[in-house]
Structures are given as structure tokens and as C-alpha cells.
Amino acid sequence: MDTSFFPGNHWLFFSVDLLVFLVGLPLNVMALVVFVNKLRRRPVAVDLLLLNLTISDLLLLLFLPFRIVEAACGMKWILPFIFCPLSGFLFFTTIYLTSLFLMTVSIERFLSVAYPLWYKTRPRLAQAGLVSGICWFLASAHCSVIYVTEYWGNATYSQGTNGTCYLEFREDQLAILLPVRLEMAVVLFMVPLCITSYCYSRLVWILSQGASRRRRKRVMGLLVATLLIFFVCFGPYNMSHVVGYVRGESPTWRSYVLLLSTLNSCIDPLVFYFSSSKFQADFHQLLSRLIRACVPWTQEVSLELKVKNGEEPSKECPS
């Protein structure tokens, strides 16, 4: 990797990955709790799809510490090499799972509004489970190229190129990698983007004919969050695939726009939040419980500190 592209660039990677981990992990854990409880009470297809998206985000976040360690070490891979392709495989798989599941959610939302009677007569939950399995298969099958690339040409390869992990590539590796990246940009990004854009544009038009203001506002929030993920988080990264294929090389700036892709695990909870009013209510309820659980503990600690310092605890609230 060209370290002259950004002075001290590994600290940029370290800071962004650490921030995403600290913000995204608690948000997605809370979303996981909400969706599990919702599915236990009343299973709905869209909630099953969003649950899979949450699990995908959590996988990315749980393996993000590997990238944090890598960045702290100057973008050199010091961990056992077996974790290099594994962390890369899970990292990129979850990125493309996001685009696929956002597409399926948009289709589900569109069908429920455009064809409500037909929608209610279909076994949506079973279909959602099947679609989820297909999404996991498509994303993981495409991203398995990471294993092919890292071990290509030498079955006993014990370290990446120049001691890095999936950052620098030999010519024989690029010959395999670049065409697959182009296909991923088309199949796993551009196609989902087109389908998602169509579904939400139609959904907004239908709701503009007579839906309540609150429902229109929720759908617009869902639309903005979804398009933000596609265009800001995933757009520049997938454009690097097209540029790399045309130029016959892995662009130097690819790793930097990849940072934007990691932000999706922090933005996805916005999609969850605007997905339904029931999720908003359950999320607020869970958040209130957490706050109530933490506040007495902080008050108790504060009281103990006052006693230790010889101060008399206040019995009245200030007016």
C-alpha cells in the first residue's frame, strides 16, 4: 500500500474503524434485541430480513478489531495469517449483504403497499427465509475470491504480499481479482441499487396519493437512509472496481473509500428505525429501560463518593 498517499494514513484507518466499532456495536445489539422480540410476538417477513441485516452488521463489527489492530501496526498484518482471509471474507461479505438485504426490504415494502390484498395471501415469512439464504449464498460465494487471491500460486503461502493483508497484489492475483470485482460491482451493487430506487420511487408516489403525513414522513426517512448507504457508503467503493478493471490495477485510493463502506453499520440502524412505527416504539422502550438501569447505578456511585469524602448527601432536589 502506498503510505505516501496520506501522511500517517494508518491512524485515519484506526480512528474511523474504532469509531464505527464503538458506535455501531451498541446500536446493532439493541436492534437485534428489538427484532428478536418482534419476531417472537408476531413474525413478519420484513422483520426477518432486517434481522438478517442486523446479524450481518454485527459480524462486520465483531471482526472489525482485526482491522483496528492492522491499522495500529501501520497497515502490516502481524496476526496469524489464517485470520487475514477470514476477516477479509467476512468483512466484504457483510458489505454486499447490506446492499442485497436493503433491496429485499424495498421490494417487500413496495409489494405490501402496491398489492396489499395479494400480499396478505402469500406465505411471506417462508419466502423471506428462502430469500435470506439466497442473499447469504450470493454474497459469500462472490467474496470467496479473497481466499483464491490470497493463496493463489502457492499453497503454502504464510503471509500476504509485502506483509500486508489484501492490500497489495501480484499480477497473477490481479488477473483473477479484477474481473470478479467488476462483476460484484454490477451484480451486488448496481442491480440492487436500480431495484431499490425503483421500488422506493413507486412507493413514495403511491403514498403521496393519500397516506397519512406520519407514514409519508417515515417512508421518506427510510428512503433517505437507504440511498445514503448506497451512494455515500457503497458508491465510491464499487466505482473503484470499475476503475480498477479499466486501468488493470487496484486503485491506490480504494482502501480509503472502503472506509466509507464501514460506516454503513452505523447508518443501518436508521433504516431499522424508520422501518416501522412499532420498531420505533420498541426501540424507545428498550432505551428507556437501559437509561433507568444506568441512572440508579450512577446515583449510587455518586452517593458513595460523597460519603467517602465526608460530605452529607443531599436529601432534597434543588428548586
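Quick reminder: no glycine exception, Cβ is built from N, Cα and C everywhere.
At each noted site, the model still has the original residue.
R40 to Q appears in Swiss-Prot as a published mutagenesis result, with the remark: No effect on activation by propionate. In this chain, none of the residues that are 6 or more apart from R40 (mutagenesis position) has a CB less than 8 Å from its CB.
Non-local neighbourhood of R41 (mutagenesis position): empty, since no residue in the same chain at least six residues away has a C-beta under 8 Å from its C-beta. Experimental mutagenesis is annotated in Swiss-Prot for R41 to C, with the remark: No effect on activation by propionate.
R170 to W appears in Swiss-Prot as a mutagenesis experiment; the accompanying note says: Loss of activation by propionate. Counting every protein chain shown, the Cβ of R170 (mutagenesis position) has 11 other Cβ atoms within 10 Å. DSSP gives R170 (mutagenesis position) a coil state; it is part of no helix or strand.
Annotation of the published mutagenesis L223 to V in Swiss-Prot: Constitutively active; the original residue is retained in the structure shown. Classification of L223 (mutagenesis position) by DSSP places it within a helix. In this view, L223 (mutagenesis position) is surrounded by 21 other Cβ atoms within 10 Å of its Cβ, with every protein chain counted.
According to Swiss-Prot, the experimentally introduced change T252 to V is described as follows: Reduced activation by propionate. Here the Cβ of T252 (mutagenesis position) has 13 other Cβ atoms within 10 Å, regardless of which shown protein chain they belong to. In the three-state DSSP classification, T252 (mutagenesis position) falls within coil.
Rounded to a whole number, the distance between the Cα atoms of R170 (mutagenesis position) and T252 (mutagenesis position) is 14 Å. R170 (mutagenesis position) and L223 (mutagenesis position) have their C-alpha atoms 41 Å apart, to the nearest angstrom.
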